[in-house]
Amino acid sequence: MASKSNKQVTVEVSNNGRSRSKSRARSQSRGRDKSVKITVNSRNRARRQPGRDKRQSSQRVRNIVNKQLRKQGVTGPKPAICQRATATLGTVGSNTSGTTEIEACILLNPVLVKDATGSTQFGPVQALGAQYSMWKLKYLNVKLTSMVGASAVNGTVSGVSLNPTTTPTSTSWSGLGARKHLDVTVGKNATFKLKPSDLGGPRDGWWLTNTNDNASDTLGPSIEIHTLGRTMSSYKNEQFTGGLFLVELASEWCFTGYAANPNLVNLVKSTDNQVSVTFEGSAGSPLIMNVPEGSHFARTVLARSTTPTTLARAGERTTSDTVWQVLNTAVSAAELVTPPPFNWLVKGGWWFVKLIAGRTRTGSRSFYVYPSYQDALSNKPALCTGSTPGGMRTRNPVTTTLQFTQMNQPSLGHGEAPAAFGRSIPAPGEEFKVVLTFGAPMSPNANNKQTWVNKPLDAPSGHYNVKIAKDVDHYLTMQGFTSIASVDWYTIDFQPSEAPAPIQGLQVLVNSSKKADVYAIKQFVTAQTNNKHQVTSLFLVKVTTGFQVNNYLSYFYRASATGDATTNLLVRGDTYTAGISFTQGGWYLLTNTSIVDGAMPPGWVWNNVELKTNTAYHMDKGLVHLIMPLPESTQMCYEMLTSIPRSRASGHGYESDNTEYLDAPDSADQFKEDIETDTDIESTEDEDEADRFDIIDTSDEEDENETDRVTLLSTLVNQGMTMTRATRIARRAFPTLSDRIKRGVYMDLLVSGASPGNAWSHACEEARKAAGEINPCTSGSRGHAE
């Protein structure tokens, strides 16, 4: 730029040489001048304030220059639409090895920016990415929100860095410092800010959206998060294993060039927390990764990949066209034995794989390993220069955590199944479909023999039983015990989900010492007679400290050869003393079965009694695996809860009503409480009280629960409970017809995507129609908690 002050400004843009975009054939073929020269007269005719005149002149010059550059095509196409979004991508875990560990690798292509929920659900950025052919970023902020206090942990530093090539590299902590990076102190929030100059693409700053195209044109840069130094608890002399930071990505994506590829929104990202991984290869052969066939990772890849069956020559192997990024966030990455020379690739923490068509070992799936995305698209696997050392071949597979992302979709039209609009957020108490893969029988159990169970409540002298306990008054003794090889979590509509957190307040104890966490529970209630019920409780636990117990064992057997095989099971009277070992980190399914005499109240049943010798038991779903050991790798699916349903009545063996929050308020009640205000006007206090405590709905003429509801209310009030709380409990324990209709309609509308306000309004309207009354529910009068 050369000019005199406030006279003329001349800008010359030289475009010598070939453009970075190979698609601009028109500009290469025409014999025109490749230099753009812009002259702007910046002199102002009128006198103005010196500072203001200078600023306005600079802005005017800038606008004119930008306009001329756009006309000449130097800055690329104009954005058609821009979208700001903040994506929550997960957490940064603690460092358990003391070396450099990768915690996250964030790909910035809009169709790949997803959290690891394991579903095809998407947001506005992914939707726009599937509609436009090009994208770029105006800015990018990576926000790290601390999840621990500054004094809670020590010994670890985190680093956020920019990888402009999105290719796995062998980097030490010093190498990461050579990149554009930000070091973050644990316990403090931080933001890693990037500008357009850091994020520009090869086509005048733009990137291609379709991930089936050349890798260097589509992926864009990536953000990597590493930790260094073992994370230690400041309050305990032990390692800290929780999360350190919550990672959020705030940015503005711009799109241009409409080209709909609807199937790009269906790319999957998920996590497999318990998967056994091995690598194999020999000199001159491709590097192969093996995982169990029943693992969540293998099943997802198999379901989402298209494998050719007719294009391979004899003796050759073909692969799927679908590429997957694999990120190993566990410390076990350093323990994985890999044939040379690609040890650095696996220890670096992430790589790319493709499913090998038709190649399966007994119980495993195989994948070719690729050191870059472009190599995966070109089908150039990593070639080994040697084999695994002999002493390492016999090592057991390493159990690790894999976070995997589907990188491309060969077919870009509409998929077989429509994508889901919205999000499924696991919450405490939510019901999951849990697929359990059974392991080998636990000693003293053996194949083709009876399954041993713990019979009495006492243990041999000097030993203790295993108890699943909430507190000293509410616990159950372990009877059945089964080893679980792997656990896969799904939402109630069978969408893959992350594992929930352990159930708070519930733990596995041996002599008052915690040995395991409980992740999911289930109770099966079978009515034997009107006043006699069989209750089987299932507990899915993960052992935190390995242990062994000695118990008196017995087993179930069929009482006679005649009659219903599901209703004549007995327990052998004689017992056998044996030891049972539980391995640290292992999953186990523990059971307890009891007979309850009398009416069954709602809620979780704590009935700790031993198995009775002369009592017939029914074969319910919780006892199926306790008759004979199931073959290894057998899978069973249970619908389980992640919190304990609270009891609503007092009695022997049940949880008493001694807490302030007996029931968590349901969604409908919570919404109604939220819309109440202190400015509501009632006609009289008496009318308000009469309306508030009217638990007998006169519109429900066929309400069979009326007597029970009134009886429970009177009992609770006589025990000293307030009328408000007693009414609330009674209405929930024995809901009226109107209550049931409201709740059913409300939950159905919420699932379909309606807002809470609209859902509750429609639910009230349906309840009024069913009751035959016209009685305002939320408008014009106070919304009462029903």
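Quick reminder: no glycine exception, Cβ is built from N, Cα and C everywhere.
Substitutions noted, but not modelled.
Per Swiss-Prot, natural variant Ser19 to Asn is noted as: In strain: Oxford.
According to Swiss-Prot, the naturally occurring change Ser276 to Pro is described as follows: In strain: Oxford. According to its DSSP assignment, Ser276 (variant position) is in a strand. Listed in sequence order, Val291, Pro292, Ser295, Pro397, Val398, Thr399, Thr400 are the same-chain residues six or more apart from Ser276 (variant position) with CB atoms under 8 A from its CB.
According to its DSSP assignment, Pro292 (variant position) is in a strand. All protein chains included, Pro292 (variant position) registers 24 other Cβ atoms within 10 Å of its own Cβ. Among the natural variants in Swiss-Prot, Pro292 to Ser has the note: In strain: Oxford. The residue drawn here is the original one.
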